[in-house]
Amino acid sequence: MSTAREQPIFSTRAHVFQIDPATKRNWIPAGKHALTVSYFYDATRNVYRIISIGGAKAIINSTVTPNMTFTKTSQKFGQWADSRANTVYGLGFASEQHLTQFAEKFQEVKEAARLAREKSQDGGELTSPALGLASHQVPPSPLVSANGPGEEKLFRSQSADAPGPTERERLKKMLSEGSVGEVQWEAEFFALQDSNNKLAGALREANAAAAQWRQQLEAQRAEAERLRQRVAELEAQAASEVTPTGEKEGLGQGQSLEQLEALVQTKDQEIQTLKSQTGGPREALEAAEREETQQKVQDLETRNAELEHQLRAMERSLEEARAERERARAEVGRAAQLLDVSLFELSELREGLARLAEAAP
């Protein structure tokens, strides 16, 4: 394969569909995810191709010819018929802009294919494989659902001088438009289902986060209660500190007042000595411990307040997520109802059109 063919002229991402070969009416998706769709120039055969690879096989390998026509059937869906492959391809894009870019590039490539055919018939050679087409890569973007109808006879290319549509072609066109509406409703329904699944996942994550915050809050509250009890114990211990007092020994009536005074002075000295040795450091240590514990309690209370604030915020987010999920469910329900109505109307329309087609000469 040449270098010119290996480098795409233009690439984008889209959901790929093919017309059902049995019914020629319904679309068959090529996969659940969007695929890369590219324009290539085959220098060996001097042709332009639209190629899309899914896994190990080519989903699209369509040679662009001058008589092909790319038709926009909705804001995000387009299609073209490939007579060589005997099928109709449909592409669903993420936005109308992507569809417009692909359609414009289709026109450029078709014109380049026409010039290539003319030069080939004249015996000339093309010096530029892209005929002035600038390479352009469209960055991938998340795909929304796309849709389109299909009856191969309705998608054949038409030249500018083609005659106006006959009555039979007009009926077929009406039937094709009905199929467009059906596929559009189905695509919107699938898009709403995806949105609902995403909201459900976000709700589960929010519930898990809220449960985790509640566990942390309970642990912080238990720690704060334990520290409060410790502070109360230390305060009670400080209030009930036993002050050493001198024991009064039984004195006989024969002891003199001087001996009693000397004994009292001796005990006072012992008390002062004990206070200087043990009382001061212990009180200072207990005061420091109480101050540190109180600081921890204040820090924990501040942290608890922050956690409670965060918990309230998480609960508000949870309620918003639940409300959003309910809205999504309501939208899905409305879409399902509208789809049922549209399918019923489409069925009646098909029956009427079938009767008209049978009655037409």
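Each Cβ is built from the backbone N, Cα and C atoms, and glycine gets one as well.
The annotation domain 'WH1' is assigned in Swiss-Prot to 1-113 on the grounds of sequence analysis.
According to Swiss-Prot, the mutagenesis experiment T36 to A carries the following note: Does not affect interaction with NFATC2; when associated with A-38 and A-52. Attenuates inhibition by AKT; when associated with A-38 and A-52.
The DSSP secondary structure for S38 (mutagenesis position) is strand. Neighbour list (S38 (mutagenesis position), Cβ cut-off 8 Å, at least 6 residues apart, same chain): P8, I9, F10, S11, T12, I50, I51, S52. One entry in Swiss-Prot concerns the mutagenesis experiment S38 to A. Its note says: Does not affect interaction with NFATC2; when associated with A-36 and A-52. Attenuates inhibition by AKT; when associated with A-36 and A-52.
A43 to S appears in Swiss-Prot as a published mutagenesis result, with the remark: Does not affect interaction with NFATC2. Decreases interaction with NFATC2; when associated with N-22 and 53-L--S-56. Markedly decreases interaction with NFATC2; when associated with T-30; S-31 and 53-L--S-56. Impairs interaction with NFATC2; when associated with N-22; T-30; S-31 and 53-L--S-56. Using a 10 Å radius centred on the Cβ of A43 (mutagenesis position) and all shown protein chains, the other Cβ atoms total 14.
S52 to A appears in Swiss-Prot as a published mutagenesis result, with the remark: Does not affect interaction with NFATC2; when associated with A-36 and A-38. Attenuates inhibition by AKT; when associated with A-36 and A-38.
Cβ neighbours within 10 Å of G54 (mutagenesis position), excluding its own Cβ and spanning all shown chains: 14. One mutagenesis experiment named in Swiss-Prot is G54 to D, and its note says Decreases interaction with NFATC2.
Comparing the mutagenesis positions T36, S52 by how many other C-beta atoms lie within 10 angstroms of each C-beta, the top residue is S52.
Straight-line distance linking the Cα atoms of G54 (mutagenesis position) and A43 (mutagenesis position), rounded to a whole number, equals 24 Å. For the pair formed by T36 (mutagenesis position) and A43 (mutagenesis position), distance between Cα atoms is given as 21 Å, rounded to the nearest Å.
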